[in-house]
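See structure below.
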Amino acid sequence: MVLETLKQGLDSSQIHEALIQLDSYPREPVDLDASMVLIKFVIPVYPSLPERSKVILRRLASKSFTFLCQIVTFSRTISGRDGLQEIRIYQEILEDIISFEPGCLTFYLKASTTSKADRDSIKALFFGSKLFNVLANRIDMAKYLGYLRLQWKFLLESNETDPPGFLGEWLVSSFLLNPVLAADMLLGELFLLKESYFFSFQKIISASSLIDQKRLIAKFLLPYIQVIVTLENLNDVRKILRRFDLDKIISLSVLFEIQSLPLKEVIVRLMSNHSSTKFVSALVSKFADFTDEEVDTKTCELLVLFAVHNLNHSQREEIAHDERFLNGVTKHLGSNEREARERAMFIAKLLSGGHLKYESDFKINIPNVKFESNSDDKIIDFQSLKNPSICNTQTDVGKDKITEVSGHVQSLTLDCSDSDDEDENDEREIVKRIVFLKDLMKEYEKTGESRKAPLIPLLKQTVKLIRQKADFQLEVGYYAQGILSSIVCLNNEFDEPLFEQWRINALTSILVVLPEKVNGAINILFNSELSLQQRMSLLSALGLSARELRGLDDPTIVKPKFDFPTNRLPWDDQSHHNSRLVEVQESTSMIKKTKTVWKSRKLGKDREKGTQNRFRKYAGLFFYPLAHGWLNGIDVGTYNQLFKSHYLTTLRIIYSCANPVHDFESMTELMNHIISSAIEEGISLNKG
């Protein structure tokens, strides 16, 4: 009867009475039939309804998953310019439901405990992007995650004594929406906010499947903690991690991925002796292989941590006499690298209990933090976990303007002199106040209607913050991939004349500060849906970052210098080669005070040659994926010749920067083959 009444086109007071009747039903008040009537006859007038009626309508949706699903499904069928106003109404009510009704997820959960199909539908709607995709041009991902945080908060406060195991699966899906932003929202602003929330988080993980436990801890919790860990909160981090069964969750690959040495030590010290012996056996095998310097450094570091903290005297002696370990020592001693030989002897001396006589000042330093004996009894200080720091030629092709970096592009600066627009200046002030990378990333997540301001101020701030925080590798590394991906996928929506140059500058800054992120950049190049302009800009950034890492200067790249002192942790001190550079600078400043009588030209040449070559270590990461990409075939459509010419230019720049590198001959052979194929295809070689 109520549904038939609603179909007649009622006024607001009559609609209100009908909604009250629906809300009074004891069971699910809105089934499929009722949903369709409300969608067709009530929701279209939602903006004009009085607030009291809106509240009831939202409450009906919060009690009926069927109703919410039908709103989402119907919204997706609306298309075309004529439906623009209509879709906005449905978007408005959907956003109001998830923001003003924080208990809807909890209600749906309780109603679906016996049906896996229903649970999967809820997961797909909230955490599988179905709902977000409908709202995408109205709200950004950061705002959506904020709404999900409200839903999870209500769920935690509903005092479920035994959370169902599938909640861990839902939580994993929540993080996967945007791993970095979700970690900030859900961990930093909810689960690690106070003991009651963390206890619920702990119960959810404990009830989850082992694979979900590993993902929640290793893929989301540990990377987040790694960024916020300090000497002051290290004990609180230890008390958090000891709540979980790390022996089951932690693998050797996880330990290798962790860059924070103090966090690595905390995890090792929380592991049992039984698990430690298994890890050490695997580490000894890696030590014996010794194929990669970087992997070996981490292997030896972990061996020291386990030996010092988790192994007894007899276990250390057993390893010292292990045939694999002895073969590894022999292999290390035959290395041309002095540090490899020193590492092997340091560990051999440690495992032998000092009986091995070998004089050397070399040490593998570990934090070896001392915790108070009664510290386990103290509560976790969640306040200490607050994260304060997370933080050129032009070619017209049809209507698209393809910008390519060359030495003729004007020099760029970070000042505000290149715009007279007052609104842009206001936006610049807002962006300039961003000091944390997490806030920068939130700005990049803005899309559609939430993107109302020019992008150049944001790109400038990216250059400034990334280069300013160059010494904060953990923080920059945590946010870099998300920011890099967002920058590549930006469109010049406001037709800003220097947009591409600033995009390239921002990408170059990330790749120079964290060259290992080139893997992610190339993956985006090959596997993402990008426009021709986006691909060209990314290629330009790859070439320019290779040049800067090689020590070469380009006037198109902004390299701001900052007086940004860092209170570094005692185990995170600058490497010894930096101290040597300081000594040289001090000596130079003393020489300047004297009068120069005669100076050889060779002195100037030596100074030029002193430029540090950081590219050598990463040359293969830059060159080989691009080279093999060419060999696998490139086809971007109409402008394939233009793109391949720019691609080849980038590859030649990277190749020239790679010399000297140990496999330069194989690079040369591959490069010659690529150039030959380019000549056969008629690709221009006279650029670059």
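Every residue, even glycine, has its Cβ placed from backbone N, Cα and C.
According to Swiss-Prot, the mutagenesis experiment Leu333 to Gln carries this note: Does not inhibit interaction with TTI1 or TTI2. Inhibits interaction with TTI1 or TTI2; when associated with E-345. Quoted from Swiss-Prot, the note on mutagenesis experiment Met345 to Glu is: Does not inhibit weakly interaction with TTI1 or TTI2. Inhibits interaction with TTI1 or TTI2; when associated with Q-333. Among the natural variants in Swiss-Prot is Ser129 to Arg, noted as: In TEL2-1; short telomere length.
Structural mapping of features recorded in Swiss-Prot.
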residue : record               : Cβ neighbours (10 Å)
Ser129  : variant position     : 16
Leu333  : mutagenesis position : 12
Met345  : mutagenesis position : 17
C-alpha spacing of Met345 (mutagenesis position) relative to Leu333 (mutagenesis position), in angstrom: 8
Pairwise Cα distance for Ser129 (variant position)/Met345 (mutagenesis position) [Å, integer]: 54
